[in-house]
Structures are given as structure tokens and as C-alpha cells.
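Undergrad: Below are the features I grabbed from Swiss-Prot:
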BINDING   K579  RNA binding site
BINDING   R619  DNA binding site
DOMAIN    273-306  domain 'KOW 1'
DOMAIN    704-737  domain 'KOW 5'
MUTAGEN   K578 to A  Reduces the affinity for Pol II elongation complex; when associated with A-577, A-579 and A-582
MUTAGEN   R582 to E  Reduces the affinity for Pol II elongation complex; when associated with E-577, E-578 and E-579
MUTAGEN   R681 to A  Enhances interactions with CDK9 and RNA polymerase II and enhances transcriptional elongation; when associated with A-696 and A-698
MUTAGEN   R698 to K  Increases promoter association and enhances transcriptional elongation; when associated with K-681 and K-696
MUTAGEN   T791 to A  Decreased ability to promote transcription elongation; when associated with A-775, A-784, A-799, A-806 and A-814
MUTAGEN   G1002 to D  Defective in regulation of transcriptional elongation
Amino acid sequence: MSDSEDSNFSEEEDSERSSDGEEAEVDEERRSAAGSEKEEEPEDEEEEEEEEEYDEEEEEEDDDRPPKKPRHGGFILDEADVDDEYEDEDQWEDGAEDILEKEEIEASNIDNVVLDEDRSGARRLQNLWRDQREEELGEYYMKKYAKSSVGETVYGGSDELSDDITQQQLLPGVKDPNLWTVKCKIGEERATAISLMRKFIAYQFTDTPLQIKSVVAPEHVKGYIYVEAYKQTHVKQAIEGVGNLRLGYWNQQMVPIKEMTDVLKVVKEVANLKPKSWVRLKRGIYKDDIAQVDYVEPSQNTISLKMIPRIDYDRIKARMSLKDWFAKRKKFKRPPQRLFDAEKIRSLGGDVASDGDFLIFEGNRYSRKGFLFKSFAMSAVITEGVKPTLSELEKFEDQPEGIDLEVVTESTGKEREHNFQPGDNVEVCEGELINLQGKILSVDGNKITIMPKHEDLKDMLEFPAQELRKYFKMGDHVKVIAGRFEGDTGLIVRVEENFVILFSDLTMHELKVLPRDLQLCSETASGVDVGGQHEWGELVQLDPQTVGVIVRLERETFQVLNMYGKVVTVRHQAVTRKKDNRFAVALDSEQNNIHVKDIVKVIDGPHSGREGEIRHLFRSFAFLHCKKLVENGGMFVCKTRHLVLAGGSKPRDVTNFTVGGFAPMSPRISSPMHPSAGGQRGGFGSPGGGSGGMSRGRGRRDNELIGQTVRISQGPYKGYIGVVKDATESTARVELHSTCQTISVDRQRLTTVGSRRPGGMTSTYGRTPMYGSQTPMYGSGSRTPMYGSQTPLQDGSRTPHYGSQTPLHDGSRTPAQSGAWDPNNPNTPSRAEEEYEYAFDDEPTPSPQAYGGTPNPQTPGYPDPSSPQVNPQYNPQTPGTPAMYNTDQFSPYAAPSPQGSYQPSPSPQSYHQVAPSPAGYQNTHSPASYHPTPSPMAYQASPSPSPVGYSPMTPGAPSPGGYNPHTPGSGIEQNSSDWVTTDIQVKVRDTYLDTQVVGQTGVIRSVTGGMCSVYLKDSEKVVSISSEHLEPITPTKNNKVKVILGEDREATGVLLSIDGEDGIVRMDLDEQLKILNLRFLGKLLEA
């Protein structure tokens, strides 16, 4: 049958079906809407039967025609097949004209005809496509689709046609082939899919063709491919023998039907690049180079970058010689980064052209500053997480063409999250609604919901975080939440385009901050640093001789006003907190006592005329705060002699505790916890002798406990010993001996170790201090002799007990050797004894003389053998100790002899020079014993009267101008074995009984009570030695160390360097650097 006959036959069939359709529509109008839907089904069945009859007739008539090709050709679909027979133009034209005429006729009744046209015109459309007449095809489709849409035709002109309904027809169902995941060799996914296609083609016409339908290898999936098939056995048959699929032959997983559409879903990731943001190159000679975005072409998927060029000048130079040129080309060498130098290129023979603001060389554009501007594909750059280093920025340019620093920080990677909070005022900085202001209502990840402040916009709007920026106005009170000034608060005084100027509440400085680092707040900054260790206005120590006050807190540094009036910037780790000086006293220009929190006026110096409150006193310097001063937050420093107490006053409580009306300037002497006050008052017969000192009118403290040495019995500082600096009814401030740290402790956790007040106050064992100047040692009360009231031992006529030895033993020896009123020999406590829980005090007893006498006798005279003394050479012996320890050692200050004992008398100014007689250095032994016997004259020496009413005092009384430096090496309790710990190296002292072991070094293996199991290296054996016979080995530089005392006890680290008696240790736990005394460190055994 010819094509014309086919077309005529189809037309007749169409007319018949159209007439049937009209009759069916008349019937439909009579029925209800539900009934009409059911009626369409039999109609469709009749049409299908007619089509089948038509197909069978066509097959019978066309038996001689070659068989048709299958419509679904596997992997490749032919777009157009050319028929073997020649097609006549007139036949196509007739058919086309009939179609066009028919469409014009049926335009009025298109609702009834379009469905039938679609079904009947399928074959005719194939014939239309065979001829390439574009004009008539275009006219045909214009007329067909310009008047009405498919939705209007099918659904009666409804505009509510949803895309979801149309898409449901394309979704896979249970009757469709399934997708199976097959594990593949990574990187070979595409090649494996192609090899499966070739295998499918090869087996297509065999007895066992492959039963799979398709193979999918998505670009973003690594290590897997998807195979479409009805059964898993079909997949196994297809992948058998494919080398890249060996891993997945035994296990294939079926993709759920709901997830099958996601496999082929293409999500194009669009990089949101802005000009002046930073990227890096992925490949080529510019791999990993930093570049700046010049502009982006999203339509062409390209990006223009500004970068530092890499030009091979050697290659240009080698062009002169072809031989060298070919030799150079064999060895590829990545040229270094260097700015474009036009003069050098020309000197090497290169051709440089000019094009406006750019130079052209080898097809590349260079700026006049030497940067390369080149376009790359978007896939050739890395856009996420790009952070230019400081060196790269310096090489790129100091300030690259007005670069916006805010853009740099924004493009430093996705790890920087926004800091928007509900309640923030924001404005839109990008898009169509730019400059629209609003208030944040909610934050959901990167989506910010705001309520716009606009009269025409009443609904909430949602924006991405990058399109918003914080908005502030003048007068807002804000807090800095990030950056250098984090934690500071202040008032906004000026708002500029990219930053905000605010006036700090704390330091009264102007701060320049980015808007994104601010947040509205109502509270004021606490003035405490991030670590909570320091606060604004705190007195800190910069070095052993310099202190200062923190006037500005920053994230990593402090600004400190030192005692000389200079503001220095230091790191947090470089300062240490100064101990509390609230009770320090100084003298102003009119000899008034001034204290902390007093209001004073400055009458001299650079700050003359100012008035302020004293915050800190240190030596002769006072740190003052003035609310009228803006600089340094109102803090300034001046000398105390430049001050005068506001309103003036007489010396406070001076007559109660000073001699002759003298007001001491030293804060330590005037301190109520000092033993001199109690001793002096007791010595003068006041009823409060030894009661704890004077009071300055600040009666909130418990004076009974202040100054005592106590041991902490509970808590984290259990076992530590210190001196009570201040006390109330419930708590006490204790300065620890081991760490020089002052802490607050509950009084119920304290036990008194000893009393340091001379003046008759009894302690636990009836001893006042211990040795030295104690009145009673054993027994209780105030029994001056040793046993009861027996001054002579046997009868009442013998004043000296044995011979001329009045103070033979410790009991009746008020001082050690010289008189009780000898101002030249205060005889401080000599040493601690293990049978009494008494550690040496926090402060040594002051000397009654400034120059000439004993300026500071050592508090512990002899170091106890059980104490780990690292530097014993710094322990001068206490005067007067020879008689106490039955030795023949001498002291040039207190060793009177019968031949010529010298007893100094204080001059009116008490600035005399001690000059002992030459004979005073000889020790004459008593017939009764081998004890040095002091001359009787020593106990009868009377000092000359002083014009200022000065008289000799109890040892330890204050003296004008006397000073009390701390004794070196007295920071560790002598009878303590707390330093003993495992794994440290020790040395056996000469006090150990076994002489073969003495002097050997070893390592402590274990500690039980006071006994240590020590492995001796030399003798290669383990011995048990008491801790009192051991001493730790001092570590040296780069040694592994272990902290043996203090709050960091048991911590390990590496000793990096040594500065005097201190060592800088890098701790193993937190990698922090700490400065510790070498006596607190033990040397670990090297691995």
C-alpha cells in the first residue's frame, strides 16, 4: 500500500472516530460529572480495538515490506531514519495542507477535536519530520500551540494545573526496572559504563543478550555505578567478567523507588564569588597560587583573576639559541612568582605591546603594577576555605588597590559563621531591597527572618545572612563580641560606612570596631580579662622592681601604666598579680598617714592640681583614680611626697604604737599583723600585750588570728602552711609559703601551727616563737626558768646555775647570748624542730637598726637536713646561734668575751656603726661545760638615753628606717616531706648512716609514708631511705622536670631556660609556659 493510500485511509478512520466522539459528548452532557468520567473508559477501549484491527490489516497488506526497526534501540536512539522509497513532494504538501486547513476549520471547536487529533496524527507527524521544511513546520506549531494550552484543553481551562501532577506521570513505578548500585574501582566509573555498553552491543544479537536496560555513572558519585535492570541476576550476568566491577560482583543493592529520581538529579552548585574575594588555582603552573577575583561571568562560567605572574625569563633568553631552547624544553621547571617587568622582557628580546592601561605579552594582559589578569574556568579554581597568609598578602600588595578588609575576612572560608541574634537591627546590603532596615525576629541557620521598618511592608521577610549587615545609630549602648576589644562595652559616638566609633565605659578610650562585631546590650563591662585572672585597675608586677596598674584590657595584651608614668603593652603571661596592699600606709607631704581609698590632692609634679582617690600604694608611689581624667581611664601615678590628704588630718593612732610620736612609713611595720606591735605594747605594760597588734579603726577584722602561722587541714590546699594576712569571723586570707599566693580559706579548715607574737601569749606547747627569744619553751604559762620557779637549781644563793652559765639551755635563755634589751641582737627564731609543728614565719622579724647593726638576721638560722635546700649558700647564720648549738663558731655581732665585750648603744638617730673589739671574737668556755660563756657585762649593758625618747625594746620591735628583706631560700617547710614524689632523681645526704650509699644518686621508685624506695644507679640496688636523708637533684636546661611543690605539684614539663633562681617550664599538659622556682622542680629520669 502506498503512502497516499495510507493517508486517505487514516483520514476516513479519523472522520469515523470524530463522529463517534461527537455522539459520545452529547451523551456526556446529559450525565453527571462523575458519570462522565466513567464513560471515558469504554470509549478508550473501543479506540484501542480499532487501532489493533488497523494494524493487523496493514501488516497483511505489507508482507513484502522489510521489517521495521525497533523503536527503542538500547543505548543509542536514531534521531531520523530515511525511508528506502522516494517520497514525493506533492504528497507531503497535500498532507500538510490538509492538516493546516483542518486545524483552521476545527479552531472553533478545538475542545472536542484536539484529543482525537493527538491520537490520530502520530503517524502523520513522523512523516512531517522526514522532510526538512522549516517554514511550514514553524507555521504548523505556531498555529497549534499559540491558541490554547494542553492544560486548558484537558482540564477545561483551569489555571490551577500543578507541576507536581504532570511530573507524577514521569516517576518510576513498581512495574519499571529498578536501579542497582554496583561497587566499582574508584576513578574508573565512566570507563566501566562505556565498557558495559560495548558488551551490551556485542551480546545484543546472540542467544544470551544482556538483560540490563541502562548504566548510569554520575559525576559526583565515586566508587559506584548504577545499573538498571528488572532482576539482580540480570545485573550479575552483565557485570561478570568486567575487571573494574570485581568488588561489586557478589553484592548489589537496590535503590528504593523514591530515591531513583535523586540519582539523576543535577544540582548545579553556583559559587557566590564577589569581586576582590580570594581564590586559589587547582592546576597548571599557577597551582595553589593565591588570586583575587576581578570579575565573574556566570553565563560563560568563567572568572577573571588578578594574580602574580610566573614568567620563565630563562625560556625567553634561550630563544636566541635553538639548541639551548630545545634542551630547556625537555626539563620543565616551574618559574617563581615575580611581578611583570616590561623593561626586562624587552632587554631579553621579548615583544611587549600596550593596550590602554594594560601591557600585552604572549597574549596575556598585565597591569602597570606587574599583575597578571587572566580568565579561567570556574572549575579551575578553589573558592571555599581560601585564607591568604600574611606573607601572601604582603607579596600581593600592601593594600591591594583599595581592598576592602571586610571582604577579606568574609571570604576566609565557611567556618566563619554569622553572629546575628534576635533583636538586632539590620539593613539589607545586597539585592533589590538594598538599604531596607528591619529588626531580626528569628535566626534559622543561614536564614534570617526580619520585620522590615517600612510603612508599605507589613509582612516578615526572609534573607540569607550574607545579604544583611548590622545597623547601629548614634547613642546605642553596645558590647564588643569579637575582635581585639572583645568584652568591652561603650556608647556609639559616630557611625561611618564600614565601622563604628564607640566610647568605652571602662577605659574611656575611643574604639574603632566593625559593625558585625557589635551587639546591643544594656550592661556594662566587668573589666575582667577573658581568662578571669586579671581585672582593670589591678596592681600587677612587671619585673622584680617595677609594678603597674592595668588600664586597658585587650584580647591578647594588657596596657599597663607603670610606676614611672609610662603606658606599656604586655602579654597576659608577662605579668603577675601583686599581693594585696589594701592596708599599706604612706606619708604625704605634711606627714599625714595616707591609705588606700583616701582622697588626696596633688600639689606638685606633672599632675599638679588634680584630685583623686588612692587605689594602690607601692613604696613611694601612689596610683590614683580621677573621674575627671579621660586618659588611661582616669588612672595616673605620682609620688606620695607630692600629695596632701584632702582636708588634712593628724597622724592616725600614731601615739598608740610608735616611739616618740614617730609615724612609720613602711606598710609592713605599720601592719596590724606584725609581731612588733603586740610585743611592743606588751613590753610597755599595756593590757593587750601580745593581743595581736594595733587597730587602725577598721574594726571588721579578727585581730586574734592575723599574723599567725596556720596549716590548712581540708580542701584542695590541704597540708599547705601559710601566714594569716587578714581574717573575719568566718574566713581568713592566708599567704602560702610554697607558692607566695594569697587565698581565702574557711576558718574551720585552719589549725594554728605556732604563734609569732612575743609578749607572753601562750601557744600549744607554751613557747612564744620557738628558739631564740622565747621566754618559756616547755611547760605552759610564762614560767621563765626551765623547771618551775627554780632560778638556781639546788639552793637559793646560786644565781648562776652551773658556773657562770646563766642561760645554759634553751628554757631560760630569753635571747640567745646577749641581753634581752640589746637592740643590736634581736635573736630571731633560729630554726624549726620536727617534733613541733612550727614552720618559719612569713616575714622575718625586723631589726631595730637601719644601718650599722644586724639589718636582717636570718629567720631560720641553720637549714634543717630534711629540707631540700637548693641554694644553702644564701642562708646566713643568725647571730647568737653558737651557744645554742654548742659550737665554737663565732658571730662578729654578738660574741662578747670576758676580755673585752663590746656592747653598742644606739645614738640619737640610731645610725651608728657596730665595731666589735678584737677580743670579742674569742669564746671562753665555762669550767662546767664546753658552752661559750658570754660576759656578765652582756646582760647589764644599758644603752645611752636618746633625745627622742628611744629606749631599748623587746627584740623584734620596729626601728626607724629599718628594713626587712625576705630571707632567700626560706620558702619550703623544713620538716616537710611533701616534696617527695616518684620518678625524680635524688641524692643521698651525708646524714644517712650507711656511708657506702652517701653521695650516690638514684631514682625514687615508690613512696610509703616518709620512706622512699630508691634505685641507686652506681650500686644497682633498691634501698629504703627516709625522705629526710634525701635531696632532689637540681635540673638543668632542657631536662625533663616534675613539679614537687606548689599548686602544680606532680605536673611534668621541660625546663627551657634558667633565669637566676627561676626556671621557665613548658608544661606537658596544656603546652603553656610557666615560671617556677628551681626549688619546686625535680629532675626526671631521662628515657
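From the backbone N, Cα and C atoms, a Cβ is placed for every residue, glycine too.
Help me picture where these features are in the structure shown.
TA: Residue density at R619 (DNA binding site): 15 other Cβ atoms are found within 10 A of its Cβ, drawing on all protein chains shown. R619 (DNA binding site) carries neither a helix nor a strand DSSP state and counts as coil.
Helix, strand and coil residue tallies for the domain 'KOW 1' (273-306), in that order: 0 helix, 18 strand, 16 coil [DSSP].
Under 8 Å, Cβ to Cβ, and six or more positions away along its own chain, K578 (mutagenesis position) finds E538, L539, V540, Q541, V547, F618.
Secondary structure at R582 (mutagenesis position), as computed by DSSP, is coil. Counting every protein chain shown, the number of other Cβ atoms lying within 10 Å of the Cβ of R582 (mutagenesis position) is 13.
Neighbours of G1002 (mutagenesis position), defined as other CB atoms within 10 A of its CB across all chains, total 27. The DSSP secondary structure for G1002 (mutagenesis position) is strand.
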Undergrad: Averaged over the domain 'KOW 1' (273-306), what pLDDT does the prediction give?
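TA: 87, rounded to a whole number.
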Undergrad: About how far apart, in whole Å, are the alpha carbons (Cα) of R619 (DNA binding site) and R582 (mutagenesis position)?
TA: 13
Undergrad: In the domain 'KOW 5' (704-737), how many residues does DSSP assign to helix, to strand and to coil?
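TA: Split by secondary structure, the domain 'KOW 5' (704-737) comes out as 0 helix, 17 strand, 17 coil.
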